[in-house]
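**Q** From Swiss-Prot, for reference:
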MUTAGEN   Phe388 to Ala  Results in a 4-fold decrease in the affinity with atg8
MUTAGEN   Asp391 to Ala  Moderately reduces the interaction with ATG8
MUTAGEN   Glu395 to Ala  Moderately reduces the interaction with ATG8
MUTAGEN   Tyr398 to Ala  Results in a 1000-fold decrease in the affinity with atg8
MUTAGEN   Tyr409 to Ala  Results in a 6-fold decrease in the affinity with atg8
MUTAGEN   Tyr411 to Ala  Results in a 24-fold decrease in the affinity with atg8
Amino acid sequence: MDNEIVALCGFFVAIALVLSCISIITHLKNYKKPVLQRSVVRILMMIVIYSSVSFLSVYNEKIGSIFEPFREIYEAFALYCFFCLLIDYLGGERAAVISLHGHLPRPRLWPLNYLQDDIDLSDPYTFLSIKRGILQYTWLKPFLVIAVLLTKVTGVYDREDQPVYASADLWIGLVYNISITLSLYSLTTFWVCLHEELAPFRPFPKFLSVKAIIFASYWQQTVLSITNWLGLLNGTGWIYSLLNQNVLMCLEMPFFALSHWYAFRIEDYDTPTWLSCARLPLLKAFKDVIGLKDVWCDSLQTLHGDRYVYQNFEPGENLIPSRNDGRINRTSHGLRYSQGGQSKYWISRYDQSRVRLINNSQNSPQSNKSYFSIPGMSTSHFENGLQFEIDDEMEPLYNQAKQMRYGDYNYPVLLVNNTHASSSYT
């Protein structure tokens, strides 16, 4: 690579690194909302990693090839962090699902709107499928990177003496395209379904800034590969040196850094009216950002899906789903309504495998019932609450606490997903 091109890339990368590092340090020094800012800083670090690896590839291709797998993996990780940020803005997964309870389902995005019914994210199983659609790219990307490295080491990645359909490059690229398309489609579906709830948190510039860098990296590489295959980039001179994926990424990084600075500005998290809000020390905040225990636990829960059941995502209010299929699904999982829908309770279910065995052996209509009542636990028990003696001394304190906004004005509750704090807590 020409020295002039290397110097130009270094200048643009230096600007991007300065902007990103200032933004990251500012967040770490004002780490007042760890649940939100953890994901924000992780997203901002994508600029640092992209800029550094792209410049190393321009400066020395062999050195850059060593760090390129980390850049590819972090791209998928940043997409996961953005999804977590949207969830945390809404107060967590349960709050996000409950916020859509009773709302009409949304039409699916093209082209699945012609093939499937409208999507109802108030159903925890539908939410789980969307989340898995987003995270599968994060899970799959490390294996794709390993596959590329192994095929390059063994010399079968893009051999010229083999047909195109037998090329490892073709099949790895096909799996990659399907995976990232599914992930971006699922993320867009989630954003469209909850755009009204996310509106106070300025989701569009955040969504655009994260998606832009991924799209730029992907489509530029695709276009350059096609033009190179057609023999259009076989010339010499500085113009052909500029038409390089890593060179283009270096030149674009300052603009991506500015977009991330605006989208994830510190003013959304550093609220001056929060006089009693503490923050973590700088090193502790950085340690919290680079820790991956939360990612590991969330990935295991999403992969297993055991906690994504109707009982865990049913609102406390007596709201009935807007569509019949939503009520049928909850009823089939043990939810029962009483008093004309004014109250509800859950009953246990038989093991469905046993139900099928009973049906086959007895062939009785009564065996089709897949639910039973728990002995000693009648409907009135669920409706009337727990049976215990009321303490005459404690009850007035509970009644006074219920009249306060947060239970106790000496210890105000600060919601991490509220970007505009009130100046008064009482």
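First residue shown is number 1, and so on along the chain.
Every residue gets a Cβ built from N, Cα and C, even glycine.
Heads up, this one's the original sequence, none of the swaps are in it.
Would you situate these features in the structure and describe their surroundings?
**A** Asp391 (mutagenesis position) carries neither a helix nor a strand DSSP state and counts as coil.
Within the same chain, no residue at least 6 positions away in sequence has its Cβ under 8 Å from that of Glu395 (mutagenesis position).
DSSP gives Tyr398 (mutagenesis position) a helix state. Its Cβ taken as reference, Tyr398 (mutagenesis position) is surrounded by 11 other Cβ atoms within 10 Å in the chains shown.
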**Q** Near Asp391 (mutagenesis position), how many other Cβ atoms are within 10 Å of its Cβ?
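**A** For Asp391 (mutagenesis position), the 10 Å Cβ neighbour count is 10.
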